[in-house]
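Participant: Right, I'll just put the structure down here and ask away after.
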Amino acid sequence: MTNIRKSHPLAKIINHSFIDLPAPSNISAWWNFGSLLGVCLALQIITGLFLAMHYTADTTTAFSSVTHICRDVNYGWLIRYAHANGASMFFIFLYFHIGRGIYYGSYTFMETWNIGVILLFAVMATAFMGYVLPWGQMSFWGATVITNLLSAIPYIGTSLVEWIWGGFSVDKATLTRFFAFHFILPFIITAMVAIHLLFLHETGSNNPSGLTSDSDKIPFHPYYTIKDILGLLFMLLALMMLILFSPDLLGDPDNYTPANPLNTPPHIKPEWYFLFAYAILRSIPNKLGGVLALVFSILILMLFPSLHMSKQRSMSFRPLSQCLLWILVANLIILTWIGGQPVEYPFISIGQMASISYFCIILILMPATSLMENKMLKW
């Protein structure tokens, strides 16, 4: 008799995806982030569902309803902070996951990579709309500033912004629709994750050497299930320490002031995970130019397969490319720092230099270095 795991139509899908899946024998802890992102997504959907049971998407009561969740709902404070800090963990893992993909050349799986970039855009949109929901000062002004960027689009810009707002300013209609979109998007993301995995399982996982591993595969379970559970324990430890010891560490104090359209906060800034893109946006004095730079700073990820000039897939044996990648990481940290600073000297010029460096490293220096490494190896 055949094992039900291998014969039942539903169990068969799970078996081929998580149990009998052939996996390379040498994948490192950098391959843990995919499963951790899956756990984060599940955590966000579950905590978000419980928050939605008590939240009201109305300008007069939204702020009070969040306060009510934290004060009066059983473990409401825990659910709220798990959701807010869970989003931060989500982005930390996303950036690690993308960084690993760049380092080890995983972007050569074109379909998987491009769906991943679309997923990144969807997660960023979801996080932005979620930040608006508590209806604090930074929620309101963040929504106003970021949606206003669309007015830079020639001819249709102003009409488009008013259409998104549902009026002539960010108001009740905007909050209601943002809540609706914030609720539905994670389910769309879940469906896209399934497609992401579908394409990944067509090719199989990459590995640190960048070489094909068909001759040396091991079953996913128990080897990588145990490894993923260990990663999960570390994640939960970090997340619980963040929630229980300093839940507001990554938030903005201005968001504890109810939204007031008549009073602008001294410095409008998004959550920490958008600061690098915000710095790139602000570094260009022209509005349309800034918006294009902002979009292209993420969209540039889709160019990685075309910009790959090396004869080797992974950076494991390419020290010059490795140095350049770590310079890019340092550059992104500088951009994140600049995004949180006021628009004044010397931050403006530092931001402009870091923005130029960002695009130069990816578009010029990395391909040039790859070609140079090929020459050094006489390929």
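From the backbone N, Cα and C atoms, a Cβ is placed for every residue, glycine too.
Here the original residues stay in place, and none of the substitutions has been built in.
Swiss-Prot lists His83, His182 with the feature heme b b562 binding site, giving similarity to another entry as the kind of evidence. Marked as heme b b566 binding site by Swiss-Prot: His97, His196. Per Swiss-Prot, ubiquinone binding site is recorded for His201, and the stated evidence type is similarity to another entry. One natural variant named in Swiss-Prot is Phe109 to Leu, and its note says In strain: Isolate MNFS 436. In Swiss-Prot, a published natural variant is listed as Ala238 to Thr, annotated In strain: Isolate MNFS 436.
Would you situate these features in the structure and describe their surroundings?
Facilitator: The secondary structure of His83 (heme b b562 binding site), as reduced to three states from DSSP, is helical.
Within 10 Å of the Cβ of His97 (heme b b566 binding site) there are 19 other Cβ atoms, across all protein chains. For the recorded site, His97 (heme b b566 binding site), the DSSP three-state label reads helix.
Annotation for His201 (ubiquinone binding site): spatial neighbours His16, Ser17, Leu21, criterion Cβ-Cβ under 8 Å with sequence separation of six or more.
DSSP classifies Phe109 (variant position) as coil under the three-state reduction.
For Ala238 (variant position), the number of other Cβ atoms no farther than 10 Å from its own Cβ, over all displayed protein chains, is 13. DSSP assigns Ala238 (variant position) to a helix.
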Participant: Measuring Cα to Cα, tell me the gap between His182 (heme b b562 binding site) and His196 (heme b b566 binding site) in whole angstrom.
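Facilitator: His182 (heme b b562 binding site) to His196 (heme b b566 binding site), Cα-Cα distance: 21 Å.
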Participant: At the Cα level, what's the spacing in Å between His97 (heme b b566 binding site) and Phe109 (variant position), rounded?
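Facilitator: On Cα coordinates alone, these residues lie 14 Å apart.
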